[in-house]
Every structure is written in C-alpha cells, then in structure tokens.
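Below is one structure; the comments refer to it alone.
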Amino acid sequence: MVKQIESKTAFQEALDAAGDKLVVVDFSATWCGPCKMIKPFFHSLSEKYSNVIFLEVDVDDCQDVASECEVKCMPTFQFFKKGQKVGEFSGANKEKLEATINELV
C-alpha cells in the first residue's frame, strides 16, 4: 500500500514510524507524464515488498516537503532508513527503482 503524504508533519511522522524499515518516496505531479507512467509500477512494488514503506508526495500539494528534500524534477525517488536519506535518483526507470529497493532493503 502506498501512503499519500499531505504535509511536512505527515512526512516526518511517516519517516519516524518506519523505524528500521526502508522508506521509498515517490515525488511526482499530476501533470507529469512519466510520473503517471510509473505510478502503477510503484504501487505494484508496494504489494510485492510488504516490508518496505512506500510514500507518495505530490510536489504541488507539498511544496515544503519537495523543497526540503531538494527535489528538482519529477519523478524523483528518494530512499530513507532511520530517517536518513540513503539513496536517490530521478526519472521513470522501473528497473533502477526495483534494483535500488533490492540493494537497500
């Protein structure tokens, strides 16, 4: 299941609640074509990797979160463990997304 993040507070709470689990964050926008293309795949990964937390941040709804995380383009995927960023890449690359999850989990 993918949790939609609505605020900076909710983002911080989700990172804190994850504990030792890997957190994958999809920074996207409704108007972004590549974001729409990879969204179903991102959701399918959340079903496949039940031990990983999947979050979705709409950069237009949560500009403060996107800015704090220094997101420059969409989609950007960031990976967190124990509240610290441990990985990041931009672009709708399905293979890289799953490979990065496998590497960090």
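In case you wondered, yes, glycine gets a Cβ from its N, Cα and C as well.
The domain 'Thioredoxin' feature in Swiss-Prot is assigned to 2-105. The helix, strand and coil residue counts that DSSP assigns across the domain 'Thioredoxin' (2-105) are 44 helix, 29 strand, 31 coil.
The active site, nucleophile feature in Swiss-Prot is assigned to CYS32 (among others); the stated evidence is experimental evidence.
Among the mutagenesis entries in Swiss-Prot is CYS35 to Ser, noted as: Loses its reducing activity, interaction with APEX1 and transcription activation; when associated with S-32. Under a cutoff of 8 A between CB atoms, and with a sequence separation of 6+ in the same chain, the neighbours of CYS35 (mutagenesis position) are ASP26, SER28, ALA29, MET74, PRO75, ALA92.
Residues annotated as active site, nucleophile in Swiss-Prot: CYS35 (among others).
Looking at Swiss-Prot, the entry for mutagenesis of CYS62 to Ser says: Retains its reducing activity. Retains interaction with APEX1 and transcription activation; when associated with S-69 and S-73.
Annotation of the mutagenesis experiment CYS69 to Ser in Swiss-Prot: No effect on reducing activity, interaction with APEX1 and on S-nitrosylation of C-73. Retains interaction with APEX1 and transcription activation; when associated with S-62 and S-73.
In sequence order, the list of same-chain residues 6 or more apart from GLU70 (mutagenesis position) whose Cβ falls under 8 Å from its Cβ is empty. GLU70 to Ala appears in Swiss-Prot as a mutagenesis experiment; the accompanying note says: Strongly reduced interaction with CASP3; when associated with A-72.
Note: CYS73 (mutagenesis position) has non-local neighbours SER90, i.e. same-chain residues 6+ apart with C-beta under 8 A of its own C-beta. Quoting Swiss-Prot on the mutagenesis of CYS73 to Ser: Retains its reducing activity.
For CYS69 (mutagenesis position), the same-chain residues that are 6 or more apart in sequence and have a Cβ closer than 8 Å to its Cβ are VAL25, PHE27, VAL57, THR76, GLN78, LYS85. With every protein chain in view, the residue among the recorded positions CYS32, CYS62 whose Cβ has the most Cβ partners within 10 Å turns out to be CYS62.
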